[in-house]
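Heads up: the structure comes next, in structure tokens.
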Amino acid sequence: MSGVVRTLSRCLLPAEAGARERRAGAARDAEREARRRSRDIDALLARERRAVRRLVKILLLGAGESGKSTFLKQMRIIHGREFDQKALLEFRDTIFDNILKGSRVLVDARDKLGIPWQHSENEKHGMFLMAFENKAGLPVEPATFQLYVPALSALWRDSGIREAFSRRSEFQLGESVKYFLDNLDRIGQLNYFPSKQDILLARKATKGIVEHDFVIKKIPFKMVDVGGQRSQRQKWFQCFDGITSILFMVSSSEYDQVLMEDRRTNRLVESMNIFETIVNNKLFFNVSIILFLNKMDLLVEKVKSVSIKKHFPDFKGDPHRLEDVQRYLVQCFDRKRRNRSKPLFHHFTTAIDTENIRFVFHAVKDTILQENLKDIMLQ
């Protein structure tokens with residue numbers, strides 16, 4: 001019996017040895033595969049780290065209506081990403097809304113300011129317009145908008161409405177209303193589609209976070225726009241991680257205007273207070289902060305007739321001399337900085353002027369790369 005067992009054992013040994021060898025080979029293969037996967041993961045992580053280091057993340061900050069969204073639209077136009085049909089229709093809806101709401105504001109302001117109609121028959125046009133309501137916020141169809149075009153045209157020609165417009169610093173009115181009313185014949189056509197200039201002037205408050213990615217000479221850029229109204233500012237902190245630079249936008253022409261949110265606070269003072277908080281935050285010690293004093297086109301016109309000294313008594317110089325006003329504005333923001341070791345980069349801009357923004361951003365891009373990405377050389 002024992003002989004039979006020994007014989008069976010000798011027969012089984014080669015089979016067991018082969019099985020052990022196969023198991024060992026499978027284990028070696030699994031180990032090699034695990035090492036290969038680990039190398040692939042390490043390589044992927046390294047590429048992602050390099051991409052993150054190369055990414056230029058620019059945060060657009062500033063009070064509401066300072067021009068951040070317009071600047072972002074310019075980046076899209078300048079860097080070749082066309083607006084599709086859906087976007088154009090959305091801009092058309094916004095423009096119709098801007099015109100109707102802005103005209104209603106003017107009709108209401110004329111009444112409250114006690115300005116008489118030039119032509120009494122325009123009162124019925126005003127009543128027709130004031131009866132318009134869109135509480136649901138639904139898009140206004142071109143055919144519907146056309147019904148209001150005759151009333152809008154007649155009202156805009158009336159000197160009473162024009163006088164109310166000239167006193168717009170006394171109430172809240174969108175800055176693009178005049179442009180759109182001046183172009184009403186074109187915009188009122190049934191087949192109207194917005195031009196690039198129309199798109200730049202279309203005003204819709206930013207809610208949430210809007211991003212735009214583009215590449216300049218192999219360097220990836222991410223530009224982030226966050227709503228500037230007080231109710232939206234708590235969202236700013238969601239965007240602070242990994243930022244390379246902050247472009248702080250200021251509406252330089254609003255030194256005689258108050259906030260829409262509280263109707264008391266001077267808009268320029270509000271911008272200065274926000275800037276002071278941002279520029280002195282320890283989170284941004286190594287972040288370049290560039291000041292954009294925007295709406296230069298409006299500042300040029302306003303300086304001629306509205307004295308900044310009336311609203312900022314510490315102003316020294318000629319309140320109707322553009323260079324004096326510009327110097328004062330820069331000084332106001334510069335004084336808010338506690339850390340004087342870094343220079344304050346600033347530019348006067350007109351966000352609706354594509355060539356101006358193209359020129360300014362070229363300089364800003366170089367500043368950002370020199371200050372924050374000295375290890376990256378543009379090809």
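Note that Cβ sites are derived from N, Cα and C of the backbone, with glycine treated the same way.
Remark: Gly67 (GTP binding site) has Met249, Ser251, Phe292, Asn294, Lys295, Thr349, Ala351 as non-local neighbours, by Cβ distance under 8 Å and separation of at least 6 in sequence. For 65-70, 200-203, 294-297, Ala351, the entry in Swiss-Prot reads GTP binding site.
Annotation comment: Swiss-Prot describes Ser69, Thr206 as Mg(2+) binding site. Under the DSSP three-state reduction, Ser69 (GTP binding site) is assigned to helix. In sequence order, Lys204, Thr206, Val210, Asp225 are the residues of the chain that are 6 or more apart from Ser69 (GTP binding site) and have a CB within less than 8 Å of its CB.
For 54-379, the entry in Swiss-Prot reads domain 'G-alpha'.
Quoted from Swiss-Prot, the note attached to the mutagenesis of Ser2 to Gly states: Results in myristoylation of G-2, which restores the transformation activity; when associated with S-6.
Quoted from Swiss-Prot, the note on the mutagenesis of Arg6 to Ser is: Results in myristoylation of G-2, which restores the transformation activity; when associated with G-2.
One mutagenesis experiment catalogued in Swiss-Prot, Cys11 to Ser, is accompanied by this note: Abolishes palmitoylation and transformation activity.
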In chain order, residues whose C-beta lies under 8 angstroms from the C-beta of Leu200 (GTP binding site), counting only those at least six residues away in the same chain, are Thr70, Lys73, Gln74, Ile77, Ala351, Ile352, Thr354
Among the binding-site residues listed here, Ala202, Met296, Ala351, which has the most company in the form of other Cβ atoms within 10 Å of its Cβ? Ala351
On the 0 to 100 pLDDT scale, where does the domain 'G-alpha' (54-379) sit on average? 89
Neighbour count, 10 Å Cβ-Cβ cut-off, for Glu65 (GTP binding site): what number do you get? 24
Ranked by how many other Cβ atoms lie within 10 Å of their Cβ, the binding-site residues Thr206, Asn294 are led by Asn294
